[in-house]
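Notes follow once the structure below has been shown.
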Amino acid sequence: MSRDSDPMKWYHGNLSREAADELLKQGYEDGTFLVRESSTAAGDFVLSLLCQGEVCHYQVRRHGGEDAFFSIDDKVQTKILHGLDTLVDYYQQAANGLPTKLTVPLIRDLPPHNTRSHGVTNLLHRATSKNESKVVFELLKCGYRNFDAKNQDGQTALHLAALHSDEDILKHLLNAKVQVNSSDSFGCQPLHYAARSKPASFIRTLISAQANVQGRNIDNGYVPLHEAAKHGNLEAVQELLLAEAPPLPRTSSGEFPFDLAKEAGQTAVEEFLLNYKLPPANTTRDQWYHGTLTREEAVAILKKHAKELLAKQPEVDTSGCFLVRYSESPAASGLVLTLLCDQVVKNFRISQADLYQNGNKVQSGGSKFLYIDDGPYWPSVEHLIAHFMRFSYGLPVSLKYPVPPQPKPEVPSFATIPRSNMKPKAASPATPPTPVSPHSHHQHPHVPALTITKKKQKENSSSMFNTLRLTSPKKALFDMNSLRKNKSKGKRSDSESSVSGSLAGTEQELQAAAPMLKSLSFSTEFSTFNADGVTGSGAAAAGEVYNVPRNNTPIEIDLPPIAQKTEAEVEYFTKSDVAIERERAGQWIGNGYQPTMDVLSLLDQQIKAPAVARLNSLGPNASTESEMASYLHRKCSGTPSTPSATEVEAAKLRFFIEPEKLVLDREIGHGEFGSVHSGWLLRKSGAGEESRLEVAIKMLSDEHSNKQEFLREASVMMRLEHKCIVRLIGIAKGEMLMMVQELAPLGSMLQYILDHGHEITANAELKVWASQIACGMHYLESQHFVHRDLAARNILLTARHQAKISDFGMSRSLRPGSTEYQFTQGGRWPIRWYAPESFNLGIFSHASDVWSFGVTIWEMFSLGAPPYGEISNVDAIKLVDSGERLPQPNLCPAYIYAVMQSCWKERPKDRPTFVYLTEFFARDPDYQNLPELVQTVHI
């Protein structure tokens, strides 16, 4: 293979996969590589790499359309890099998840200019920088083809024209069909630079050439409007808004254009933006809003519409079919955008937030602003949808085909209502009530109706902060700054929710409706109906009923015992908690919750040894394996009835691993149920080839009596599937009961921090891990599972930048030289991680897990220091009860410590949600690649 002085000559154009295999298998060393065009996806590339005599091919996916951002399209490889040259250099420094690092390129050509992040200054660059219009014109006229080449700062001639040239050079370059939306090394596109100082005509010319008015700087989140506002270019601001640029985009630090204008002293721009009147949206909710739908119903409606669309227009691409629905899912209560892309349905939560200017809340007609992820704020859902019909940023594809809802049944006329034969009492004339919408009789007391009248539109049209509003039916919109929805409210059936214009079916609803109906004549005399329930003290009492914290935590009000509640009302507990509560008898404490354990008696005392029981005595009349399969089938299916023999056999195939397929290696830990070994699971592929998967094997001690608890926890783990959760592979029954899980090669996060603290940085590993832990806990919350033992020792590292939550009431990692926090016989209860309601009352909830999360983050930034030092558990409880909290670690920034303190609020309902914590760490401005390292949570 020939050598070349230019290390970038590894590009082989449209070389086929077969030809790449043949080239690389000619005796080259491991790590030899080439890059070629993808034959399956236009604009993508393929990295072909030789390793141990085999050629591996990795799809290199392009991000951002024509811009040069790329990543290895693999579940493990999610790092997005600017330029193919940067990507190759990244994997030349280290393997970073590939089987080997890139070593020697197979020499051919340089990659295309528009795929690189850097280059060298050429004649066109110099002429453009000096505003030499004639030289630029002659270069382009004579067929100069390097017009998209980049200089050492990654800037094309168009970038330089936006900085230094007049409109003549701009038009020359645009006539040559240069790329208008490429980013330079500073993350800026040409329109970013033009927005700083260029006149309106220059901006207009760029926009007419398809420059992206919402192009986002990957380094700081700036869009052109931010640049124009910061530099006081009012002409550019006006031109961008005329081109439908969002007026309220956010930087990575959450700053709006008017914030930047104020900081820079650009008063005229600030006042213009604050008084800007947003035009009405060019779409209406009757085109795409479906009211309350489950995820499954939305998917079915969307796919049915796409099928009908294809039947009418066979050549159409159905990607972009969408609808908006109201979700009652515990994971995301509020409005959800459901979108079809490449035959896959994706869901995006529409969040809400207040808007502040100079520390004061900006009024928005009584409702909050809406947004998706880190996208711009909008005053109504109509404006948000209209925006995403124009721009796709943040979505896989722009919104194209709205799916209309089914026609609503007509509201019955008042003429059809039976009239009383009684002579009505004398009363002053009253205006007939407005017909009730299908959702209005179940409306949240603080949320206005979905329908917006023309009069309301006129009243709210003075500025962009007072325009069309849309709030959710029944409940407030979900927001990362809000707490969770109230789950103590009774839920109606789908059939009840769908009846249009029906009268209230309960006494409480009749009471609420009575004032409106008193002036009408019905067969029932409503005028004598007692409506006190919705006025005066009655209203206050109703308010108390709904004063349950929205993050599903018990508070100081009288509640019925858990056994009298429906399963939906206690769904924020684990299913195992529900089972425990049903099995227990005894007195209930004042707030309606029975402690899961008398923890006060166990503060610093040893746990009594359990009685010895045989492992194979789970059931009196069935084999151990059948009983286990029956138990796990019931738990995983949620069916209380005894499964059939066929179902038991199916459960065996699904859950059980033959013990002879497991090979034990060394012991790596010891836990509550027994020992933990590394080992291998022997498997056969479809072709009959045998392979070995490295796993962790947890074994239940033969003398351990808690087999039912062991299997119950196993059934919970089998239902969990998330990138940030340790995966349970199966169960084996040999001489003892064994659980097979994925192996975390780096072990416990706590031990890793203790061993490698000098290598760990707060802005990299610690924030990545914190975001992944929060993401995993949010997933557990969405599955109604309370961890109850979240701590650094129970977080495992499968890679340096991948943390996973483990130990769901089962084993604990062995920490050499210390057994202080082990759940073994003679161990201690982990009081130092518990919230006050947990160690005082034995109450566990998602909010108590948030407290434990705060302590876990404190451990991380303290590099493994024990919480509260060497004091006893009793003294630690006294400190917490007196209002004291853990001090700020040296490595911890003030804004992260503030979040820790919010996790340690006395009242559970005042603590943040895991949704918020995930967003907080993933959107941290100091570490831009965090979102790519965290698994997206499904709504």
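A Cβ is built for glycine as well, from the same backbone N, Cα and C atoms used for every other residue.
Original residues only: the substitutions mentioned are not part of this model.
According to Swiss-Prot, the feature domain 'SH2 1' maps to 10-106, an assignment based on sequence analysis. Residues annotated as domain 'Protein kinase' in Swiss-Prot: 662-921. For Ile668, Gly669, His670, Gly671, Glu672, Phe673, Gly674, Ser675, Val676, Lys698, the entry in Swiss-Prot reads ATP binding site, with the evidence type sequence analysis. For the mutagenesis experiment Lys698 to Arg, the note given by Swiss-Prot reads: Kinase-dead. No effect on interaction with drpr. The active site, proton acceptor annotation in Swiss-Prot covers Asp789.
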* Structure fact -> Across every protein chain in view, the count of C-beta atoms other than its own within 10 A of the C-beta of Lys698 (mutagenesis position) is 25
* Model confidence over the domain 'SH2 1' (10-106), averaged pLDDT -> 85
* Structure fact -> Counted with DSSP (H/G/I as helix, E/B as strand, rest coil), the domain 'SH2 1' (10-106) has 18 helix, 30 strand, 49 coil
* Structure fact -> Quick note, Val676 (ATP binding site) and the residue listed as 'active site, proton acceptor': C-alpha atoms separated, nearest Å, by 18
* Taking each of the binding-site residues Ile668, Val676 in turn and counting other Cβ atoms within 10 Å of its Cβ, which one has the fewest? -> Ile668
* How many Å lie between the Cα of the residue listed as 'active site, proton acceptor' and the Cα of Ile668 (ATP binding site)? -> 20
* To do: Pop the Cα-Cα gap between Gly674 (ATP binding site) and Lys698 (mutagenesis position) into the table, whole Å please.
  => 7
* Structure fact -> DSSP, reduced to three states, assigns the residue listed as 'active site, proton acceptor' to coil
* For Gly674 (ATP binding site), what is the secondary structure state per DSSP, taken as helix, strand or coil? -> coil
* Structure fact -> Cβ atoms other than its own within 10 Å of the Cβ of Asp789 (active site, proton acceptor), all chains, total 22
* Structure fact -> The correct three-state DSSP answer for Ile668 (ATP binding site) is strand
* Cβ neighbour count (within 10 Å, all chains shown) around Gly674 (ATP binding site) -> 23
